[in-house]
Amino acid sequence: MDKKVRYKLRKVKKRWVTVSVASAVMTLTTLSGGLVKADSNESKSQISNDSNTSVVTANEESNVTTEVTSKQEAASSQTNHTVTTISSSTSVVNPKEVVSNPYTVGETASNGEKLQNQTTTVDKTSEAAANNISKQTTEADTDVIDDSNAANLQILEKLPNVKEIDGKYYYYDNNGKVRTNFTLIADGKILHFDETGAYTDTSIDTVNKDIVTTRSNLYKKYNQVYDRSAQSFEHVDHYLTAESWYRPKYILKDGKTWTQSTEKDFRPLLMTWWPSQETQRQYVNYMNAQLGINKTYDDTSNQLQLNIAAATIQAKIEAKITTLKNTDWLRQTISAFVKTQSAWNSDSEKPFDDHLQNGAVLYDNEGKLTPYANSNYRILNRTPTNQTGKKDPRYTADNTIGGYEFLLANDVDNSNPVVQAEQLNWLHFLMNFGNIYANDPDANFDSIRVDAVDNVDADLLQIAGDYLKAAKGIHKNDKAANDHLSILEAWSDNDTPYLHDDGDNMINMDNKLRLSLLFSLAKPLNQRSGMNPLITNSLVNRTDDNAETAAVPSYSFIRAHDSEVQDLIRDIIKAEINPNVVGYSFTMEEIKKAFEIYNKDLLATEKKYTHYNTALSYALLLTNKSSVPRVYYGDMFTDDGQYMAHKTINYEAIETLLKARIKYVSGGQAMRNQQVGNSEIITSVRYGKGALKATDTGDRTTRTSGVAVIEGNNPSLRLKASDRVVVNMGAAHKNQAYRPLLLTTDNGIKAYHSDQEAAGLVRYTNDRGELIFTAADIKGYANPQVSGYLGVWVPVGAAADQDVRVAASTAPSTDGKSVHQNAALDSRVMFEGFSNFQAFATKKEEYTNVVIAKNVDKFAEWGVTDFEMAPQYVSSTDGSFLDSVIQNGYAFTDRYDLGISKPNKYGTADDLVKAIKALHSKGIKVMADWVPDQMYAFPEKEVVTATRVDKFGKPVEGSQIKSVLYVADSKSSGKDQQAKYGGAFLEELQAKYPELFARKQISTGVPMDPSVKIKQWSAKYFNGTNILGRGAGYVLKDQATNTYFNISDNKEINFLPKTLLNQDSQVGFSYDGKGYVYYSTSGYQAKNTFISEGDKWYYFDNNGYMVTGAQSINGVNYYFLSNGLQLRDAILKNEDGTYAYYGNDGRRYENGYYQFMSGVWRHFNNGEMSVGLTVIDGQVQYFDEMGYQAKGKFVTTADGKIRYFDKQSGNMYRNRFIENEEGKWLYLGEDGAAVTGSQTINGQHLYFRANGVQVKGEFVTDRYGRISYYDSNSGDQIRNRFVRNAQGQWFYFDNNGYAVTGARTINGQHLYFRANGVQVKGEFVTDRHGRISYYDGNSGDQIRNRFVRNAQGQWFYFDNNGYAVTGARTINGQHLYFRANGVQVKGEFVTDRYGRISYYDSNSGDQIRNRFVRNAQGQWFYFDNNGYAVTGARTINGQHLYFRANGVQVKGEFVTDRYGRISYYDANSGERVRIN
């Protein structure tokens, strides 16, 4: 038994000492060959020594057990508390002293006689010994405890951001979020928090020091490769991969008996060899689970345990192979295991949203190990804007370079002259498909749609344009150009002017109009813009479009097969079906469920996903001048379901518009925006054939043609009674009857197909040719078809067969342009005749091309002139992107297979021929889809040298894939249609059109190269591919030497693991007294290299020792923890509070910006990660605690202030307004902080809350109690103006903007405002002098010279000064009296200050004069001519009466006057009674 000597740093009485610990290592073969230790002079020479290896039999087991036990007892008997050194000398172990091999070998002796076969069960002693070694090591490790971790724990407990939870320590950032993969240095100590966020001890003592010789591998002799030739391996270009199989020398037949292998006996390389111990451990655990072995190994398991476990698994595998008699199951199992390893899956490819398939790789042009894949080209991003490699200064509408190179799959190198010639060859094939395939020119395509223009070399546009001119003569006249009208899918705003400058050989989309339709009509109400963009935001300003020929030709649309369809489906899937979906990687089941939601939503009034107002968009598209409309199949028929099987709710409206276009749509165009009622509408008029302007009178046809479209995008639209919508139909249409073609109703859109159907709805123009509509005609609607308003009107009296379309001219074109946007081009209609999501046919009759052929009459009735076919290519089914899932034709591996080898989604090649011929029979031109950007996974693989890049081809920082070998699906079969037709027409094309091959292409400066016919695609013709999920380490290499395993016949590069060659070696970490060294699983010592154990990485220097701490390696900065573990994708917080970030490859990011995920960036300066407010190139930017840059968001910075950072640049906004997500506005001052309180900005007096939000439409009370109001629109402080609050109360704000209080004279009115600023209306007010005023209930004006009755029915009178009068008053000839509180006296007695009593009438309130009055007690008074109650003896109306001093008349009483005379007054009449 070997003594395994392991050295450790131990702390003993505060001193570090080196301790060597011996542990048992089982040796399962003889040492006669000696142990060869790789040193600095180690050679890669590999010689098999299997002839020197003897076999251990089961009979020797007892000797081994005794020896192992005694050695273990000796090792464990050392005194625990002392430092002991055990001799490092090693004696040669007799084979009988070694743990026996549990299996025997069945082989043929030299004399031909078969050896005795022996079979045993798995040797439990071996496993027990391995387990004991692990236990012994653990016990030895605890002899002396390193107290450095204890010191770390003391520091952790003092850190305010660290919390202990369930015995573990976590670091929380200032937002309360647990930091993961985070390291900080505090008090000189390195504290590391792992991927879970928990603190992890990374002291030197945690290094795995388990080193084993490969002689302990039970089956090494038998598992060695049969020979080193390529025939003994499954390989790719002579390189081994994680899924490579090989032929071993022996097979453990039935899991029991070793037998020599045959040429059919291949086994997975991963059954025998693994790149690291960690990979082996995971393999063992994975296979145990697959094979029903109930045992799991963790990262404390030693190498010997894993070897024994792997041997057990191998025996199980072989037994199962014998039982099943095949290895198919094993291939599936191994492949599944491979996909679990980060080095062999997308985890190590660093996928994120920088590409439609999550990432791309670029092939190196000078790969030394893959010269067959090199290229002199791969010139990237040569878009129309950037064709020369520099941004063309002529084109400024798009300030980017107008696109990017890597779109999808195998990215074709369209800068390669050989490839360019092949693209021309393919284009010629498409344009002559009928002739070539069916010997029928009537089945040829007439034109092309160029796919993904902004992702290919723009040289292709010249190549295609030159071909169309040479072969089809499109530059000669309009008829030739229109007969071969080709279009581009080019999204950059620079592409159309570029195309125009290139001669308008093809036309591009009017993307501005598409966006206008989208945001003015199709979006939800709260996202809609105004309607004016529909008039002006386009390639054509349609305010008054009266030109014979537009400046630039174009086509227009609102939706397409891949625009506003698959993105909506994606949104549905992500929101309601699978929130974890990435990009466009859907399953068919997810798509099916999404369409159930999509189709239901289409029928809803309040839509969540689908477009609003589709019919309104088409009403403009199909009546607009100066652009060719393209109708999308999915707007007339459901996107899913069988072809043309199910109509949408918009079908009738669109069909009606298509048919009406033939009869009516012609002449000049005028559009207007009118503000009416509470919203706006737009009108669009076509004047009719022969009339370009409103003043043109035209002819008879003019009068019966033309159209008016009226649209609104507000469902709450209401016109005022006085509003008039005036639509000027033009001078040709004076006093003419018009009828509706389409009108909005409560239930949707009503179509009127004839004059008779609309007879009751006829309207007439006036003598100026104006149609006038009122509130009775136009209002907003909300239903599944319309969210707003639509009305389309046409003249009455047009013949049923009227056709106002214009034929193209054959007169020679002389302006150097091919396509002209004139009346003839305006007359064309394109039909995009497919949906990405239409169902797969279940029978012949359902194939798209079969259905098309049956419906050509319908297409002709619609006026379709150009039928855009789906891409007819047989689809890839690799499922790597949506296109290959739904098999729409854009994902293909053979560009010449148009249903030739088998039916595609749309039918067979013969079906295609019939469909084209049927369309041609109706005069409809047919357009092919030319897709030169990409090709999907080919059936054959190549090893390429690749670098992980973003969509522009720029290397992705932090990726492990940097000029590494990578397996790509880049080679076609050589037996497909490409092999037949590739390059086949180049000689013919050179003979017919030599000028095509003489032109030097712009991006390369050289012509196309027709000398090579591409019969088989391979990597040299591609720029690269999407990441394939195979990982950075799929092509296997030895970590220690960084040499790839290769089985080439060239001995210079033929290289294999020592294990496969039955050579002895060491494996794992070891401490040699100076430092830690490492031997790879291939048997080589690591020097000047990184080593990975699973996801853990280390570096070993020039002397082979593991490094720790900060290191500069080849000019790059790295950081390694005390146990050698490299920081990767980790943040290090230095003791000075600064941060550093170490990427996926462990490199410290040094300077500049780096993208980490879609739209997320970090910035670095000399290795320091920017955190907080940072000045960069004079601009202030913000980075959070994780270093992520704030873009397009508000941030509360450390000073507590709110700031906003630009969505694109990340620069802090200064001195400008910004709107937040809630639609609230903030103003950012000179320092970038959101201002608060009162502010004067640009002459406006504004107010901002403490949170920075601008006050609009609200009242604000300042610290002095002053009230202000800020306008609901501008936010300006209201001054010298009235404002009414939500409760209907009014305020008036003075010249300073403060609400006035008290009595005020405003605009000649005398008003009053309470202390809270509220104007008094319909209320009484008593001022500080006690004066009472009343303010009118409507105007609020102080009442003057007027009576007012209060709520209790009491009356007041306010004098000329507006104050309530008191006391006796003569008003309007009446003598009245008002109490001290201003209340008029009515029906009451009043005694004045002189004691005079008056009475005021209960109705009029007039003072009673010359009249009797009886009070409530029945007493009578008489008031004289002055209105005072009389007293004493009075003669009234001839009666002698008497009234007391209080005015009460005496009745039935005696009275003695002042002279002592006694009188008596009658008890009834009160008259004095004479006494005789």
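Note that Cβ sites are derived from N, Cα and C of the backbone, with glycine treated the same way.
According to Swiss-Prot, the natural variant Ser89 to Phe carries the following note: In strain: MT4251.
Under natural variants, Swiss-Prot gives Ser276 to Asp with this note: In strain: GS-5, MT4467 and MT8148. Within 10 Å of the C-beta of Ser276 (variant position) there are 21 other C-beta atoms, taking all protein chains into account. In the three-state DSSP scheme, Ser276 (variant position) is classed as coil.
Sequence-distant neighbours of Phe519 (variant position) (same chain, six or more apart, CB under 8 Å from its CB) are Gln527, Arg528, Ser529, Pro533, listed in sequence order. Quoting Swiss-Prot on the natural variant Phe519 to Tyr: In strain: MT8148.
The annotation that Swiss-Prot gives for the naturally occurring variant Arg1263 to His reads: In strain: GS-5 and MT4467. Proximity of Arg1263 (variant position) to non-local residues of its own chain (separation of 6 or more, Cβ distance below 8 Å) is seen for none.
The 10 Å shell around the Cβ of Tyr1394 (variant position) contains 7 further Cβ atoms across the protein chains shown. According to DSSP, Tyr1394 (variant position) sits in a coil region rather than a helix or strand. According to Swiss-Prot, the natural variant Tyr1394 to His carries this note: In strain: GS-5, MT4239, MT4467 and MT8148.
DSSP gives Tyr1459 (variant position) a coil state; it is part of no helix or strand. Counting every protein chain shown, the Cβ of Tyr1459 (variant position) has 5 other Cβ atoms within 10 Å. Variant annotation in Swiss-Prot: Tyr1459 to His, described as In strain: MT4467; the structure shown retains the original residue.
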For Arg1263 (variant position), the three-state class that DSSP assigns: coil
